[in-house]
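**Student:** Below are the features I grabbed from Swiss-Prot:
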MUTAGEN   Cys35 to Ala  Abolishes catalytic activity
MUTAGEN   Cys42 to Ala  Abolishes catalytic activity
ACT_SITE  Glu57  active site
MUTAGEN   His60 to Met  Contains heme B and heme A at levels comparable to that of wild-type CtaA
MUTAGEN   His60 to Leu  Inactive. Contains heme B and heme O, with mainly heme O bound to CtaA
BINDING   His60, His123  heme o binding site
MUTAGEN   His123 to Met  Inactive. Contains heme B and heme O
MUTAGEN   His123 to Leu  Inactive. Contains heme B and heme O
MUTAGEN   Cys191 to Ala  No effect
MUTAGEN   Cys197 to Ala  No effect
MUTAGEN   His216 to Met  Decrease in heme A synthase activity and 5-fold reduction in cytochrome c oxidase activity. Contains heme B, heme O, and heme I, as well as trace amounts of heme A
MUTAGEN   His216 to Leu  Could not be detected
BINDING   His216, His278  heme b binding site
MUTAGEN   His278 to Met  Contains small amounts of heme B and heme A
Amino acid sequence: MNKALKALGVLTTFVMLIVLIGGALVTKTGSGQGCGRQWPLCHGRFFPELNPASIIEWSHRFASGISIILVLSLAFWSWRKITPIFRETTFLAIMSIIFLFLQALLGALAVVFGSNALIMALHFGISLISFASVLILTLLIFEADKSVRTLVKPLQIGKKMQFHMIGILIYSYIVVYTGAYVRHTESSLACPNVPLCSPLNNGLPTQFHEWVQMGHRAAALLLFVWIIVAAVHAITSYKDQKQIFWGWISCLIFITLQALSGIMIVYSELALGFALAHSFFIACLFGVLCYFLLLIARFRYESRQS
């Protein structure tokens, strides 16, 4: 496979990750209005004023603009080169373009017209899908280079494992929205203790922001336990299928790091590094879970053909 196409895939995936984390940086630093209510200009200028909020917001917009060029190029090139090898290519190329433009549109509308916490949470959720689409498209490019298709040999995925893969993917997306809602309602430090909320009221939440925070913690705890269950099933029953075995090991690592970074956000009183790490780990986890969905689609297709 063309080395330039591989390089483009890696670069595009990296830039999409930068855009995703950059959006979290804009939110964490309160830089959403760093360029005023103007888009694409920044206070009527192409280049930003030399203050942190304007530079952060402008940099996020610039990275988003670069990502549009890269994603369009990657989608078209991969569609031309690897569609004959992988039938999923066209779907992923279209997905990456559609969700990228939805992501950009929501961001622009939020700047110009203002937005609420629910809309901004939706913006982050769409950004995750956009990133995952590009990530999987890049994986396909590398897989297409395997002359014997060693990475995509026929799989055997039982109904129990399919349930875990699909269920955890859907549920993790819901948990992502609860986390984004925590961020956009400024509820990150509503509960100063872990795992309970505070010394008051036996550690239970008493007002809206505390309920938002504890609701996210409860949802995240269930996700953590569910991934442990799925990982144990993979370790005991899928040792010979590397994509599934190592995929769940990766998920277990990412969800553990995700939980630790979330705890450190509370104890560090919203340290920026931990907050950005929290966004990074969930992006990695979601990418692996989306790849599982691709494996299921392949398995079902090959089962119908046999």
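Backbone N, Cα and C define each Cβ position, glycine as well.
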**Student:** If you measure from the Cα of His123 (mutagenesis position), which of the mutagenesis positions Cys191, Cys197, His278 is the nearest?
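**Tutor:** For His123 (mutagenesis position), the closest Cα among Cys191, Cys197, His278 is found at His278.
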**Student:** Please name which of the mutagenesis positions listed here, Cys35, His216, His278, is nearest in space to His60 (mutagenesis position), Cα against Cα.
**Tutor:** Cys35
**Student:** According to DSSP, which of helix, strand or coil covers His123 (mutagenesis position)?
**Tutor:** helix
**Student:** Between Cys42 (mutagenesis position) and the residue listed as 'active site', how many Å separate their Cα atoms?
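**Tutor:** Spelling it out, the Cα of Cys42 (mutagenesis position) and the Cα of the residue listed as 'active site' are 9 Å apart.
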**Student:** Between His216 (mutagenesis position) and Glu57 (active site), how far is it from one CA atom to the other, in Å?
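**Tutor:** Glu57 (active site) has its Cα 27 Å from the Cα of His216 (mutagenesis position).
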**Student:** To the nearest whole angstrom, state the Cα distance for the pair Cys191 (mutagenesis position) and Cys197 (mutagenesis position).
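**Tutor:** So the alpha carbons of Cys191 (mutagenesis position) and Cys197 (mutagenesis position) sit roughly 4 Å from each other.
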**Student:** Cα within 10 Å of Cys35 (mutagenesis position) is the criterion; apply it to the recorded positions Glu57, Cys197, His278 and give the hits in sequence order.
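**Tutor:** Checking each Cα against Cys35 (mutagenesis position), the hits are Glu57.
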**Student:** C-alpha of His278 (mutagenesis position) to C-alpha of Cys197 (mutagenesis position): distance in Å?
**Tutor:** 20
**Student:** Hey, what's the Cβ neighbour count for Cys35 (mutagenesis position) at 10 Å?
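**Tutor:** By my count, 25.
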**Student:** Could you give the Cα-Cα distance between the residue listed as 'active site' and Cys197 (mutagenesis position), in whole Å?
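**Tutor:** The residue listed as 'active site' to Cys197 (mutagenesis position), Cα-Cα distance: 33 Å.
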**Student:** Using Cβ atoms only, which residues of the same chain lie under 8 Å from Cys197 (mutagenesis position) while being at least 6 residues apart in sequence?
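**Tutor:** Same-chain residues close to Cys197 (mutagenesis position) (Cβ under 8 Å, separated by 6 or more) are Ala190, Cys191, Gly203, Leu204, Pro205, Thr206, Glu210, Gln213, Met214.
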